[in-house]
Amino acid sequence: MSRWLWPWSNCVKERVCRYLLHHYLGHFFQEHLSLDQLSLDLYKGSVALRDIHLEIWSVNEVLESMESPLELVEGFVGSIEVAVPWAALLTDHCTVRVSGLQLTLQPRRGPAPGAADSQSWASCMTTSLQLAQECLRDGLPEPSEPPQPLEGLEMFAQTIETVLRRIKVTFLDTVVRVEHSPGDGERGVAVEVRVQRLEYCDEAVRDPSQAPPVDVHQPPAFLHKLLQLAGVRLHYEELPAQEEPPEPPLQIGSCSGYMELMVKLKQNEAFPGPKLEVAGQLGSLHLLLTPRQLQQLQELLSAVSLTDHEGLADKLNKSRPLGAEDLWLIEQDLNQQLQAGAVAEPLSPDPLTNPLLNLDNTDLFFSMAGLTSSVASALSELSLSDVDLASSVRSDMASRRLSAQAHPAGKMAPNPLLDTMRPDSLLKMTLGGVTLTLLQTSAPSSGPPDLATHFFTEFDATKDGPFGSRDFHHLRPRFQRACPCSHVRLTGTAVQLSWELRTGSRGRRTTSMEVHFGQLEVLECLWPRGTSEPEYTEILTFPGTLGSQASARPCAHLRHTQILRRVPKSRPRRSVACHCHSELALDLANFQADVELGALDRLAALLRLATVPAEPPAGLLTEPLPAMEQQTVFRLSAPRATLRLRFPIADLRPEPDPWAGQAVRAEQLRLELSEPQFRSELSSGPGPPVPTHLELTCSDLHGIYEDGGKPPVPCLRVSKALDPKSTGRKYFLPQVVVTVNPQSSSTQWEVAPEKGEELELSVESPCELREPEPSPFSSKRTMYETEEMVIPGDPEEMRTFQSRTLALSRCSLEVILPSVHIFLPSKEVYESIYNRINNDLLMWEPADLLPTPDPAAQPSGFPGPSGFWHDSFKMCKSAFKLANCFDLTPDSDSDDEDAHFFSVGASGGPQAAAPEAPSLHLQSTFSTLVTVLKGRITALCETKDEGGKRLEAVHGELVLDMEHGTLFSVSQYCGQPGLGYFCLEAEKATLYHRAAVDDYPLPSHLDLPSFAPPAQLAPTIYPSEEGVTERGASGRKGQGRGPHMLSTAVRIHLDPHKNVKEFLVTLRLHKATLRHYMALPEQSWHSQLLEFLDVLDDPVLGYLPPTVITILHTHLFSCSVDYRPLYLPVRVLITAETFTLSSNIIMDTSTFLLRFILDDSALYLSDKCEVETLDLRRDYVCVLDVDLLELVIKTWKGSTEGKLSQPLFELRCSNNVVHVHSCADSCALLVNLLQYVMSTGDLHPPPRPPSPTEIAGQKLSESPASLPSCPPVETALINQRDLADALLDTERSLRELAQPSGGHLPQASPISVYLFPGERSGAPPPSPPVGGPAGSLGSCSEEKEDEREEEGDGDTLDSDEFCILDAPGLGIPPRDGEPVVTQLHPGPIVVRDGYFSRPIGSTDLLRAPAHFPVPSTRVVLREVSLVWHLYGGRDFGPHPGHRARTGLSGPRSSPSRCSGPNRPQNSWRTQGGSGRQHHVLMEIQLSKVSFQHEVYPAEPATGPAAPSQELEERPLSRQVFIVQELEVRDRLASSQINKFLYLHTSERMPRRAHSNMLTIKALHVAPTTNLGGPECCLRVSLMPLRLNVDQDALFFLKDFFTSLVAGINPVVPGETSAEARPETRAQPSSPLEGQAEGVETTGSQEAPGGGHSPSPPDQQPIYFREFRFTSEVPIWLDYHGKHVTMDQVGTFAGLLIGLAQLNCSELKLKRLCCRHGLLGVDKVLGYALNEWLQDIRKNQLPGLLGGVGPMHSVVQLFQGFRDLLWLPIEQYRKDGRLMRGLQRGAASFGSSTASAALELSNRLVQAIQATAETVYDILSPAAPVSRSLQDKRSARRLRRGQQPADLREGVAKAYDTVREGILDTAQTICDVASRGHEQKGLTGAVGGVIRQLPPTVVKPLILATEATSSLLGGMRNQIVPDAHKDHALKWRSDSAQD
């Protein structure tokens, strides 16, 4: 180098300097530089230029060549100073100093030219050799010496190269300004980058030793440049309008510290590596932005597009021949496709992973752009737009989704293009720290006026860096001082940024970026108004990285990859120019985040501003610009994550202030996630929008509920679970998927019709069959009466509804929980969680942070409505078809709903197929689907004692297990704001419970349960076992999968105008079993569950709770109740095939209605208590079978006035029929069970029963017809007046016994006031006491009252408002017997129309009189039919092998007939136990039984009755028991009787309409002195009876009830305890509620003493103050003895019973009236029986003996002769009508004498027939008769028992008898002859015929007598039709034989 140190000449120096300036900078100047214009100091080597304006065109030309997206608008240079060290040119560096450089740029408009081929801006434009040649050739004066050889030129070039490498450029106060004006009237924006100092030099300047040697022929492969910056500031300016003065730019960012950039440039393409590599370091970066600035910067960055996709596509979309590279690409793609086809993997929806779906890569297959296929294009768009559109409901679909998305985060899918990509640029930056402060308001009201200046002054003033510590908490005070307003702040340290650009052929580019954060924190700092301290929300923090490992592993790693490829524009119907696929992966360390909805709402508003797309103004006829099809995949993963869910305080007031501070509760839910992974996919493009999926998975989730200072409670645990269907260890992971579907057209006008739809517009189908709309309710209509029963849909209907709703929802949330455990340690925690979630989280509404007022009031920082949408023209739809569009009825689903959406800018067919038909269905707002594979809910509740006090140290526990459960919810269904649905399903559910469990410490960490039954809890509700359900036991298999065990569907409808919310709740429980456990009322499972769920709602600000109406429909199908008593050896099972509960529940209303419908239910008993699992058919006995039962409960809270207008509690029951199937032992066991349940036997161990001798002695000491010798306190405290009245009644009853049964004496007793108070309507007031002046009137009225009550019910007449007139002496017969006409009114009778009101409907026999008070409690049973089947034998216990018949043993037994095909044992429910005898059966049927029990309030209500009566007698309760028809049927095989007991009717005694066979009425009244217990007035009425008694049936009933009574355990009261007895109350009616039902039916019911009684609370018998048997009951008795029995009843009685034959014996039960008081039901029965027996013995023996044998017919015979002679005389004496008397006598003679004669003749003929049959049997040979002949004889004998209805049938039957007899005789002779011939030949045949001759001779006599009997019977029935009816009821017919 020494030879180059010769001195330079001045001419050369001037030319070199001028040339350098002109060559490098001349064309950028507006004026050409010359030597004269230069300010040169050649000796010092400096050049200076000032105030230079840049040439815009030249600079833009350079920028275009570099593909810069910016262009220069204005450029100015303050000064340029160039210093050349001539003395040390090769050792020192040249300097260029540029001061005051100002560049104003703007985004380039229009396409850019071709790609840049030169990089001279970095390599100084040319080589040094060229520079040397030009320099020496440019105008140098001709030297005197000759030119230097070529070596000198190279040495000169080497010198120049050395000098150029050492040039150092310094920029001072540089300002780069980028302006952007949208051009649509909006204000522009400008961003300035101000650099205080920038130094640019080669790396050789810093370290000359590392510089490569200079070679002018071979330039270095890499160039290294160094940039050093200092004082970098970012400023923002909003361009003002023309008339407004400009404002100074506002600083938005600063770079503190020293910045250094190392630029590495590759000059030789043969070397690997990127062409450009930049590595830099930066101290820290601070940014301060407002929402307005953020939006404007986003628009600026959108305008400054780094890649012009349209220009790129235009350049590269050229047709060219296939080259070698193209062939290689085709070969590579084909190989990959073949390999993928061999593996046979499913097609992935990702266009990068599956080349078959990614047909947009047409350059891989076709080089010519015109060869693309439109079909392939449509298929490609279909595949990209329909990805995961239909969401999955079932778990297997979820597992498929998990497996399909199993790619590891950050790993790119294999792409054949990546191998051919070449690195182009690489950027690596290291930042010491980054802070981004985003203001939440544009103009903060608080803080200093110049916030930006104050902010950056605070940070620039500090000497030390802001990131000196590893904790960010020390920065918070500095930020409080720097920015005292609400903002969101991102703070990061040790930031490493890496950016790489790869390019390839066909215009493909790949951009990848990685960012590492050593520490990271994202905070929201909210400054409430008027506060000095902010409130922080830690959006993202990393508490675990603050230790020593912070530098070892970054807390956040962000990877972003973008692949850009072009799409040919020659493809039809596509306006897309580029396809961009981006993948963003974020790997975090263990992080923590606060989830606060208010903060997220404010943050989302800011992010929404940054993501608003800038749309160009669209005209009517303008063609849409080419758009970019973009697909972005976002992935986030971390080892662990902690999410703290903060519950907001819901504020629904009209104008809430979102900036008033954090409106959050003190409680929070901490969610700890293990291995969380988040994935999202966003797509945008010109085609139809596609759904957006957000997916979050984790392996484990632990939820902890924190309530202020209380200890944290672990309440939730979710974990993965093994797939039971998978062979390997495949897990289901917890998963949350959020799907945001694109918003469909806002109106129905924005739908373009298809071709088929256009045809449909012209031709409408007259009959259009549509499928029903999907619904969560069952489409099968189920009606009950006139009401439709709403039932949840089956699983298929549920799935259809859910999948359709999810697909048509604006936003859907799907949650999969493989294994979940919810723990609720107390009601307080549950109430807190309930209110936080239901009343805070779900009621929270986002604030209106993006208002859209008028432009004048538009705040800065928020876009107007034009920024979000633009108006565009759509195709108008025909109004004719529009009617179907708006048809949202359930029948509006048809095939034409599959219309597709068309893009407005598209041409041709549809772009993509829609998943459903949103054209006819509006979108729902939000839908949720939660799937639980296995789940458990554990709830700890309080345990209370019988007094309602909480027990210490114990608690109740409820555990609910669920398998395969789904929870679905949708709000604003089909766009209707007030409509929503809620569904809950579970294939299997089990409830465990225990009332009292010892307290144990709560777990600090919730473990996953094993889902095994809890050991300390008892199963309460569980799936029915295989052998329990009736259908399951019947072996019905192969019918597929039935409904789920639990199904619930709820429809929620809110009427905002009325503020009424209606819930339609339907619940179905299928094949479930309830295990019943007796417990205290406060400790039952339902009491504890309801008490646990009964929480109070916290008020919500600005929310008025609507009136809630709940319509409840609960359906139980094939369910059962299992009860196993502790101290009774029996197991009880109640099954119900269908059980429906319906109710209307209205909050804040006084009335509540509940209806139960029970269909096909049964009660079973079993004595196998030691076996755990039993079979229903094998081990149980059905004792109760209910066909249909309806139960209605109505409650009323009462009025504020305290008066009752309706009962507080009313129960109504009605049913079809109830069957009771029992033997004596099973019936006794049923009675014992009822007693056990009523006495709550499980809660009281059985005490020692008293000895039988004590019980017998007690019974013998009591006289049945007298009062007890030692009356109880209640009886002793009767007032003196009642005692006197009782004595008078006793004396009168003795006088009545001496009179005939029909005679009555005047009764003058004042006791009449005690006769059913109020049941007389229109009667005069009660008579005064004894001795009063109105005693005679009282006696007359009392007698007439008696007669009237005997004829009918007084209250019936009273209820219909009719009045019976009472007249003195009415009804008393005269002494001489002559009738006397009494004139009541002397004048004419005036008839007044309408005087009596007409009854509205039929008479209600159960209704109380009108003046009775309104009852507080009413129990009504209406038309309940009961059939009691009494079987012989035993259902339980040991049974003999031969199964002897109990009750028919010994000589009483008769040969039983064969059972027909319809016997009861063919029905499995009636098969009973192994010892049940089905041929021994009797049936007791009570048809249409009605019962009413009313309890009246303690205070008497005002009524029309007299005050004196109310003061004397106050009703407490009233009972009415009515049996419309009572029958006892004889079904014994040994008996021919049909009906054992029934109602007797005849022509003389026809049955009255609406008459009841048995009526019992009881009225309990309070005594007048209030000293005793309640007193009862009892009235019984009975209709005439007919008894047909067979001896076997009589003895069977005797044995049955004897065994029944012996098997019933005696009622022994248990220990008196607080829970076993009712508490003493002030209301005397309270203890009567439990006694009312048993007053009429059983005598064992007792009532406890009233609260006003001073007696001990032991139960006392009922005191009957009055007992009346109101009607005289005639009884007709037929008895048929069969055999003598002397072993049980004695010799005489046995002979009498066996030989007696009674026919129409008449008995009468006389009227009874007992007013002297009876204590106990047994005394009442004893009194009635004693009275009736005495009357029968004294007065009715002739009528009883008149039916012995034929005596009845004989008496009728003489009665007819007497009537024939006496009736004319009696009629003549009466009124002189002799002919009328003759007619009556002849009629009586015909009906009595003729029928009696025919009956006697028939008896004689039947006696002859019986004698002939006996002779026939004696003379008949012993040879067997054929079976067919026996069958014919038996059939004829059965028909023989049926008498003909009239003479015609008698003649026909006689003819048939003779004909069949002759045929039978001939057939018998033929059979005997043929059989004898077969055995012995001719001799045998002749012998057989001879042996058959004697019976054949007798046979005509039998036939003649039988035919005569038929004729006589027909004649008798013709004369007396009642005889035929009685015969048909008495004897069995052909159908009854079976």
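Sequential numbering from 1, following the chain as shown.
The backbone N, Cα and C atoms fix where each Cβ goes, glycine too.
Here Swiss-Prot flags 14-111 as domain 'Chorein N-terminal', drawing on sequence analysis. According to Swiss-Prot, the mutagenesis experiment V82 to R carries the annotation: In Mutant 1; abolished lipid transfer activity; when associated with R-54, E-101, R-167, E-171, R-193, R-200, E-223, R-285, R-304 and R-328. For the mutagenesis of I167 to K, Swiss-Prot gives this note: In Mutant 2; abolished lipid transfer activity; when associated with E-80, D-103, R-171, E-193, K-259, E-285 and R-304. The structure shown keeps the original residue. Experimental mutagenesis at this site is recorded by Swiss-Prot as I167 to R, annotated: In Mutant 1; abolished lipid transfer activity; when associated with R-54, R-82, E-101, E-171, R-193, R-200, E-223, R-285, R-304 and R-328. For F171 to E, Swiss-Prot lists a mutagenesis experiment annotated as follows: In Mutant 1; abolished lipid transfer activity; when associated with R-54, R-82, E-101, R-167, R-193, R-200, E-223, R-285, R-304 and R-328. According to Swiss-Prot, the experimentally introduced change V304 to R is described as follows: In Mutant 1; abolished lipid transfer activity; when associated with R-54, R-82, E-101, R-167, E-171, R-193, R-200, E-223, R-285 and R-328. In Mutant 2; abolished lipid transfer activity; when associated with E-80, D-103, K-167, R-171, E-193, K-259 and E-285.
The mutagenesis positions shown are V82, I167, F171; of these, the one with its CA atom nearest the CA of V304 (mutagenesis position) is F171. Between the mutagenesis positions V82, V304, V82 has the most other Cβ atoms inside 10 Å of its own Cβ, all protein chains included. In sequence order, H93, C94, T95, V96, C201, D202 make up the list of same-chain residues 6 or more apart from I167 (mutagenesis position) whose Cβ falls under 8 Å from its Cβ. Annotated pair F171 (mutagenesis position) and V82 (mutagenesis position), C-alpha to C-alpha distance, rounded: 12 Å. The predicted model assigns the domain 'Chorein N-terminal' (14-111) a mean pLDDT of 79. F171 (mutagenesis position): 20 other CB atoms within 10 A of its CB, across all protein chains. Helix first, then strand, then coil: DSSP counts for the domain 'Chorein N-terminal' (14-111) stand at 25 helix, 38 strand, 35 coil. In the three-state DSSP scheme, F171 (mutagenesis position) is classed as strand.
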